[in-house]
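Copied from Swiss-Prot, the annotated features are:
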BINDING   6-11, Arg33, 73-75, 138-143, Arg171  NADP(+) binding site
MUTAGEN   Trp139 to Phe  Almost no change in the Km for methyl-1,4-benzoquinone
MUTAGEN   Trp139 to Ala or Ile  3-fold increase in the Km for methyl-1,4-benzoquinone
MUTAGEN   Tyr140 to Ala or Ile  Almost complete loss of catalytic activity
MUTAGEN   Tyr140 to Phe  No change
MUTAGEN   Asn143 to Ala or Leu  6-fold increase in the Km for methyl-1,4-benzoquinone. No change in affinity for NADPH
Amino acid sequence: MIAITGATGQLGHYVIESLMKTVPASQIVAIVRNPAKAQALAAQGITVRQADYGDEAALTSALQGVEKLLLISSSEVGQRAPQHRNVINAAKAAGVKFIAYTSLLHADTSPLGLADEHIETEKMLADSGIVYTLLRNGWYSENYLASAPAALEHGVFIGAAGDGKIASATRADYAAAAARVISEAGHEGKVYELAGDSAWTLTQLAAELTKQSGKQVTYQNLSEADFAAALKSVGLPDGLADMLADSDVGASKGGLFDDSKTLSKLIGHPTTTLAESVSHLFNVNN
């Protein structure tokens, strides 16, 4: 049995979609916080079990009979370390033999503040005695494209990444890699630095938005403090705004760049380009 935490989340549902191509539904366990959101998974024959990252006992119960676990990092930045400890402890108690974990690109040397909890989780895995693999994911293209509608409306894309190169890929690309690692043999003990095949700057993103929309969009680089303040002014929670601003500054220092093409090698095809992602965005919104 293969289990996925956060199975109905933004990455998790793509992982299950990819897994279903090669693994029978009867061998997949979706661990979810809210089973009501997993009715479609249950209808496909997938086992749905309820457990919250904060409830070690429920996680231990949910992991009974599971051999392999994909630990998708919690969405609660600042609470990730204790929550991941719960999952790892539960996996150990339930007899899970292998864990794949979605970490952060070059976590051990990353300038991003986000790296701290990932490094802590990686150490927990090393100390757990369970065989594991690290999926050090780079940035999701969707992270930046979420700001595209506002940029098109105002003609300005704001950020604090300077000329930093961002080797992003889509969630579906990263999910395909996770599905392969969790379902195939031979990946145990590996550390995969995963990122898109081609890197781009926010100036290039603005140019691509201009090209495909016909509306002029320029990139305006802000200081970390000013970018965080701008995000808060449109309603983002303080913690999220500060994290995004810190990540942009990290990108300016090379924190979101990698040119190894490990991701495309792992999934067997090129990663989704920026132009393709922008095109998809417009098709969905139209």
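We number each residue from 1, going along the chain as drawn.
Cβ coordinates come from backbone N, Cα and C, glycine included.
Between the listed binding-site residues, namely Gly6, Gly9, the fewest other CB atoms within 10 angstroms of a CB are found at Gly9. Summarising the environment of Trp139 (mutagenesis position), the number of other Cβ atoms within 10 Å of its Cβ, over all protein chains shown, is 23. Shown are the recorded positions Ser75, Tyr140; the one with the most C-beta atoms within 10 angstroms of its own C-beta is Tyr140. A straight line from the CA of Gly9 (NADP(+) binding site) to the CA of Tyr140 (mutagenesis position) spans 14 Å. There are 19 other CB atoms within 10 A of the CB of Arg33 (NADP(+) binding site), with all protein chains counted. Ranked by CA distance from Tyr140 (mutagenesis position), the binding-site residues Gly6, Arg33, Ser75 have Ser75 at the top as the closest.
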